[in-house]
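Heads up: the structure comes next, in structure tokens.
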Amino acid sequence: MSDKKGVPARELPETPSWAVAVVFAAMVLVSVLMEHGLHKLGHWFQHRHKKALWEALEKMKAELMLVGFISLLLIVTQDPIIAKICISEDAADVMWPCKRGTEGRKPSKYVDYCPEGKVALMSTGSLHQLHVFIFVLAVFHVTYSVITIALSRLKMRTWKKWETETTSLEYQFANDPARFRFTHQTSFVKRHLGLSSTPGIRWVVAFFRQFFRSVTKVDYLTLRAGFINAHLSQNSKFDFHKYIKRSMEDDFKVVVGISLPLWGVAILTLFLDINGVGTLIWISFIPLVILLCVGTKLEMIIMEMALEIQDRASVIKGAPVVEPSNKFFWFHRPDWVLFFIHLTLFQNAFQMAHFVWTVATPGLKKCYHTQIGLSIMKVVVGLALQFLCSYMTFPLYALVTQMGSNMKRSIFDEQTSKALTNWRNTAKEKKKVRDTDMLMAQMIGDATPSRGSSPMPSRGSSPVHLLHKGMGRSDDPQSAPTSPRTQQEARDMYPVVVAHPVHRLNPNDRRRSASSSALEADIPSADFSFSQG
């Protein structure tokens, strides 16, 4: 191997030891600083009781570890295995991503390894470039995920003041439950009437509304009242804003990861990267189309709930109340919206990573960026898409997805969730023990033979029962008072079911006994300790 000037490159035995030590120390220092920084960040999340963000950070570490495994696998297998795989020249001359150069195919390190008429599947140089692309993709995906949660939290800060107003006297007076109003005169219904009620124009209004005032104060307060009315008591002092933040942090755990279907999308994109097809051009606009459809659908859900209030009654008492339901979402599945947002973010990160990789890699810039204007447009669309998804669509999703039929687990804080989990686990253990005892008692009862089927002593003539009979006979001179220890030893020696006297219960006692048995799985009070320790 030689450099550009034709001078042979020095291998490791010809490299000064101080140079090797300096480079190695730099790599170790940077890696240790990164690991220490992630550890400190996780400790800060735990100290601030940000369990969802801590779990997202752990998932991010797992993704980076996966990328490390892929890199290690490529490094270990590129020379002895992959570069020595030979394919026919006909198979190697189809589906090229770039135009064929006039210089011909560059010689591979293992060009002499393959027989005549065959070439290497991938050269060591192309494997190294693929290695770099996978690393750049992981970095961009993690970076875009962090930007998404940061801009979403910044957007939701504007909703905090609306939540604070719900405790004021002005809000309670404006939402007096004894006040009658016409439905079409309420602010929420009035905002979504007019052109918004026309079937053909509603989608157009919803499309443009996601860019300008996607969530207003009246929308937030109305959806908040509908959620509390459906899942909590009507006069509850519930912090809806805090609940949305926890719910969004739980969804962030999904967004930050790269699932197997997303890896499949990346593989399919690379497979369709063929010269003349323009796959990377038209596929770069797919995330934008998906995101605009998602934002339009979320705005349509708010409109449909407003129109449902209008159709339900012409006069309402108190504030207008929406009814959460899964029927407003695609296929009655609110979680599908999160999947499309996740797909959009990953595909956008893939496009930006591919752009940076092709620009920074020698030899690829002329291949992928022959049209500078189109490349610049792709970058602008990608940045605008990231801002739109992070600052508008994702916060809108966090609010509107609460209008499903079921509330999310983030309705409880960390201490309450832990207490409920302990209660459930304890109840399961007690039920398992109770079922086991009943099964053992049934097995012992079934194992007791009948009177005429076995020469063994019957239940009434067992030594334990004979002992009880002997104790009850005062005229037997041989009988003596038996100590409790002797009775216990006899019971241990002959483990049979002892008949207990039957007590008849009146109806009141039966009801009391049934209620006490229903509460048999008692939970220790320590499980419901809400201390911050």
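Cβ atoms are placed via backbone N, Cα and C, with glycine included.
Here the original residues stay in place, and none of the substitutions has been built in.
One mutagenesis experiment catalogued in Swiss-Prot, R10 to W, is accompanied by this note: In mlo-9; confers broad spectrum resistance to powdery mildew fungus.
Here the residue is the original one, while Swiss-Prot reports the published mutagenesis V30 to E with the comment In mlo-13; confers broad spectrum resistance to powdery mildew fungus. Classification of V30 (mutagenesis position) by DSSP places it within a helix. Long-range Cβ proximity for V30 (mutagenesis position), meaning a same-chain Cβ under 8 A and a gap of 6 or more residues, is found for none.
Taking Cβ-Cβ distances under 8 Å and a sequence separation of 6 or more, the neighbours of W162 (mutagenesis position) in its chain are K217, Y220, L221, H241. Swiss-Prot documents W162 to R as a published mutagenesis change and attaches the note In mlo-1; confers broad spectrum resistance to powdery mildew fungus.
For T222 to I, Swiss-Prot lists a mutagenesis experiment annotated as follows: In mlo-28; confers partial resistance to powdery mildew fungus. Applying an 8 A CB threshold to same-chain residues 6+ apart, the list for T222 (mutagenesis position) reads F188, A319, P320, V321, V322.
G226 (mutagenesis position) has a Cβ environment of 21 other Cβ atoms inside 10 Å. Mapped onto three states, the DSSP output places G226 (mutagenesis position) in helix. The note that Swiss-Prot attaches to the published mutagenesis G226 to D is: In mlo-7; confers broad spectrum resistance to powdery mildew fungus.
While the structure shown retains the original residue, Swiss-Prot records the mutagenesis experiment L270 to H with this note: In mlo-26; confers broad spectrum resistance to powdery mildew fungus. Summarising the environment of L270 (mutagenesis position), the number of other Cβ atoms within 10 Å of its Cβ, over all protein chains shown, is 15.
According to DSSP, G318 (mutagenesis position) sits in a coil region rather than a helix or strand. Cβ environment of G318 (mutagenesis position): N175, D176, P177, A178, R179 lie under 8 Å away, each six or more residues apart in the same chain. According to Swiss-Prot, the mutagenesis experiment G318 to E carries this note: In mlo-27; confers broad spectrum resistance to powdery mildew fungus.
Sequence-distant contacts of P334 (mutagenesis position), defined as residues of its own chain at least six apart whose C-beta falls under 8 angstroms from its C-beta, comprise N326, T401, G404. Where Swiss-Prot documents P334 to L as a mutagenesis experiment, the accompanying text is: In mlo-29; confers broad spectrum resistance to powdery mildew fungus.
Swiss-Prot documents L420 to R as a published mutagenesis change and attaches the note Diminishes binding to calmodulin and reduces susceptibility to powdery mildew fungus.
In Swiss-Prot, a published mutagenesis experiment is listed as W423 to R, annotated Diminishes binding to calmodulin and reduces susceptibility to powdery mildew fungus. Mapped onto three states, the DSSP output places W423 (mutagenesis position) in helix.
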What is the total of other Cβ atoms whose distance to the Cβ of W423 (mutagenesis position) is within 10 Å? 15
Determine, to the nearest whole angstrom, how far the Cα atom of G226 (mutagenesis position) is from the Cα atom of W423 (mutagenesis position). 30
Quick check for the class: what is the C-alpha distance, in angstrom and rounded, between L270 (mutagenesis position) and W423 (mutagenesis position)? 50
